[in-house]
Amino acid sequence: MSELFSERIPPQSIEAEQAVLGAVFLDPAALVPASEILIPEDFYRAAHQKIFHAMLRVADRGEPVDLVTVTAELAASEQLEEIGGVSYLSELADAVPTAANVEYYARIVEEKSVLRRLIRTATSIAQDGYTREDEIDVLLDEADRKIMEVSQRKHSGAFKNIKDILVQTYDNIEMLHNRDGEITGIPTGFTELDRMTSGFQRSDLIIVAARPSVGKTAFALNIAQNVATKTNENVAIFSLEMSAQQLVMRMLCAEGNINAQNLRTGKLTPEDWGKLTMAMGSLSNAGIYIDDTPSIRVSDIRAKCRRLKQESGLGMIVIDYLQLIQGSGRSKENRQQEVSEISRSLKALARELEVPVIALSQLSRSVEQRQDKRPMMSDIRESGSIEQDADIVAFLYRDDYYNKDSENKNIIEIIIAKQRNGPVGTVQLAFIKEYNKFVNLERRFDEAQIPPGA
């Protein structure tokens, strides 16, 4: 495969590279826009890489960038003769009549650099296809990651000096101090929950676990709706259990306060039709993207979310539910190890895309054997490393689910059993089952909201 490209000259524009360097010699201020677009490795000719690097070092010391200082810098690093000597630097200084077009020239250099990296990446992918014996999904995931890195021009990965991090951290603290409210992450729309968590933080993995039919899907959908309709964030929902149409039916009920049974059967009153029209209008303007592929792999989730973030932006990911995600096949032991691998991958995804990932989880039947049915960490099915990977573990508990005579009808407890960077505790919400909707508890006493028998 490499022979295909061995006799071809890689994409490059020596003239544009010379124009960039010449513009900096002509006007040192041109280094600012040039350095915002280019790094030394973007230059094709090795001599140009060294010259641009020398310019950056001189500028970093606060010295003027000109023919004299750059010559001295290259001489000090014993690179002056390697780049062609003072005579070549003088040629560069006379290469352009004006520095006004430096950004245009830099874009040409950048474009050629991206093409070269793309060729190298494609060659590497093709070579892997011939020689690697990994699972096809592993190869596809790696290929997608490599291509995305090229398209995003990632120059990250180096060490970060703590002084730079401290400056960014101080600016962030100052911003938080000056903003209204206590929310530092993405608001869920539930007052007490947001107060306890400060909103769901970017890069966090949030596990929401409950027994079947307690309301975890409705809870996650409510959060997704609140985020998508009340903020500018887009939400990606992966539904492995229900179809996209079933999810949207639930969303319409919650958004329009429409009885779910009436909507399922089509027996809508004139008032319901009005509510449905308003709910459809609200949701159609929301940035909600649904994928209902069953038995999807984490690699597929990652690839689709990377693409969505690049094309439209992404603020949150919801997965219903974790145990239905298909393993990579690399774990030869048992399903628990596969689920552990999946949870680690979801945490890595949250960090990579800098969005909160909400993953729903089933609970084992062991919770049914206890006097107190409130869930515990050990109740998470095939838990493995889920507890370790998660930044927040939230259990949903309804007393009236187990006790039909409960005094706390329609009340659901959101038990924050783990919060890596915050307190643990319990938040109560009202659950309007007919609407598939959770509301803040202070609104529960507006009886008009809650149908009889909810």
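Yeah, the Cβs are placed from backbone N, Cα and C, and that goes for glycine too.
Listed in Swiss-Prot for this protein:
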ACT_SITE  GLU241  active site, nucleophile
BINDING   SER213, GLY215, LYS216, THR217, ALA218, ARG250, GLN362, LYS418, GLN419, ARG420  ATP binding site
BINDING   ARG381, GLU382, GLY384  ssDNA binding site
DOMAIN    179-445  domain 'SF4 helicase'
MUTAGEN   LYS216 to Ala  Loss of helicase activity, reduced ATPase activity, still forms homohexamers, ATPase not activated by DnaG primase, still interacts with DnaG, almost complete loss of ssDNA-binding
MUTAGEN   THR217 to Ala  Loss of helicase and ATPase activity, still interacts with DnaG, complete loss of ssDNA-binding. No longer forms a complex with DNA clamp loader subunit tau
MUTAGEN   GLU241 to Ala  Loss of helicase activity, reduced ATPase activity, ATPase partially activated by DnaG primase, 4-fold decreased ssDNA-binding
MUTAGEN   ASP320 to Ala or Asn  Loss of helicase and ATPase activity, still interacts with DnaG, 4- to 15-fold decreased ssDNA-binding
MUTAGEN   GLN362 to Lys  Partial loss of helicase and ATPase activities, still forms homohexamers, ATPase and helicase not activated by DnaG primase, still interacts with DnaG, binds ss- and dsDNA in absence of nucleotide and less well in presence of nucleotide
MUTAGEN   GLN362 to Ala  Partial loss of helicase and ATPase activities, ATPase and helicase partially activated by DnaG primase, wild-type ss- and dsDNA binding
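Everything Swiss-Prot records as a feature, shown here on the structure.
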residue	record	Cβ neighbours (10 Å)
SER213	ATP binding site	10
LYS216	mutagenesis position	24
THR217	mutagenesis position	23
ALA218	ATP binding site	23
GLU241	mutagenesis position	13
ASP320	mutagenesis position	23
GLN362	mutagenesis position	18
GLN419	ATP binding site	20
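The predicted model assigns the domain 'SF4 helicase' (179-445) a mean pLDDT of 84. The recorded positions close to GLU241 (mutagenesis position), defined as a CA atom within 10 A of its CA, are ASP320 out of SER213, LYS216, ASP320. DSSP assigns ALA218 (ATP binding site) to a helix. Spacing of SER213 (ATP binding site) relative to GLN362 (mutagenesis position) is 11 Å (Cα to Cα, whole number). Restricting the recorded positions LYS216, THR217, ALA218 to those with a CA within 10 Å of the CA of GLN362 (mutagenesis position) leaves LYS216, listed by sequence position. Across the structure, ASP320 (mutagenesis position) and GLN419 (ATP binding site) are spaced 21 Å apart at their Cα atoms. In this structure, the C-alpha atom of THR217 (mutagenesis position) lies 21 angstrom from that of GLN419 (ATP binding site).
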